[in-house]
Amino acid sequence: MYTLNWQPPYDWSWMLGFLAARAVSSVETVADSYYARSLAVGEYRGVVTAIPDIARHTLHINLSAGLEPVAAECLAKMSRLFDLQCNPQIVNGALGRLGAARPGLRLPGCVDAFEQGVRAILGQLVSVAMAAKLTARVAQLYGERLDDFPEYICFPTPQRLAAADPQALKALGMPLKRAEALIHLANAALEGTLPMTIPGDVEQAMKTLQTFPGIGRWTANYFALRGWQAKDVFLPDDYLIKQRFPGMTPAQIRRYAERWKPWRSYALLHIWYTEGWQPDEA
């Protein structure tokens, strides 16, 4: 067992609930007190389990034997997924009143940027539950089942999805253009044109993402938020955000959000998940 540290406050109930709502069957298992999933690091495969210890402000990580040779990489992935490097005092200090209601919110990341890109594309114009079901179907068809844990499937690699038949993907329940967008994303990952870690210029990288088939501004921003764990992303034209700022245009909302730099990703989360929040007079 390995142990990672985090700074309180941390709303583990919210984080695990967020991940549970999006959990991909046969890839992830989420319960009230733990998170488990299949994981691939290079040629190594296995299952990782994360168990928060609220009293000690630690996260216990169990790795199956197949992942032990790449333990450091696995721990780094878990740290990014759960945003363990966040200093909530600094973030909440910058957010002011906005951060007061839910000071333990963290930015859910991911264990792999390509996987998050696939999930972001499959989440377009469908419910959270439907997106998880679609992703599970893709994983069942193109993922690799673990010999030691046959109940788990490793998320499909870029190589597998790049070679996919778009009609076979369409048959899973998605539009053909979305299937083609997945294949293009897989090829971009293989060619190195999809950054796997946060790029130096996030704004430019998001603009580049929008040149990919099937990726618009919202998807590019959401991918930056979760795939790269970019800390300063805001979505002024998001449906719920526009509801929270009645009577304001996206340009006005963007200007209002400048006050939360360089932590606008956290501001976005707080606005999404704080019922009844209203902006101050601009």
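Each residue, glycine too, has its Cβ placed from N, Cα and C.
As a published mutagenesis entry, Gln124 to Ala appears in Swiss-Prot alongside the note: Methylmethane sulfonate-resistant. A mutagenesis experiment is reported in Swiss-Prot for this position, Trp218 to Ala, and the note states: No catalytic activity, methylmethane sulfonate-sensitive. Record note (Swiss-Prot), mutagenesis Asp237 to Asn: More than 30% catalytic activity, methylmethane sulfonate-resistant. The unchanged residue is displayed. For the mutagenesis result Asp238 to Asn, the note given in Swiss-Prot is No catalytic activity, methylmethane sulfonate-sensitive. Summarising the annotation, Swiss-Prot assigns active site, proton acceptor to Asp238.
Structural mapping of features recorded in Swiss-Prot.
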residue: Gln124; record: mutagenesis position; DSSP class: coil
residue: Trp218; record: mutagenesis position; DSSP class: helix
residue: Asp237; record: mutagenesis position; DSSP class: coil
For this session: Could you state the whole-number distance in Å separating the C-alpha atoms of Trp218 (mutagenesis position) and Asp238 (mutagenesis position)?
Result: 7
Exercise. Per 10 Å Cβ neighbour count, which of the mutagenesis positions Asp237, Asp238 ranks highest?
Worked result: Asp238
Seminar exercise, completed: Cβ contacts within 10 Å for Trp218 (mutagenesis position), all chains included, total 16
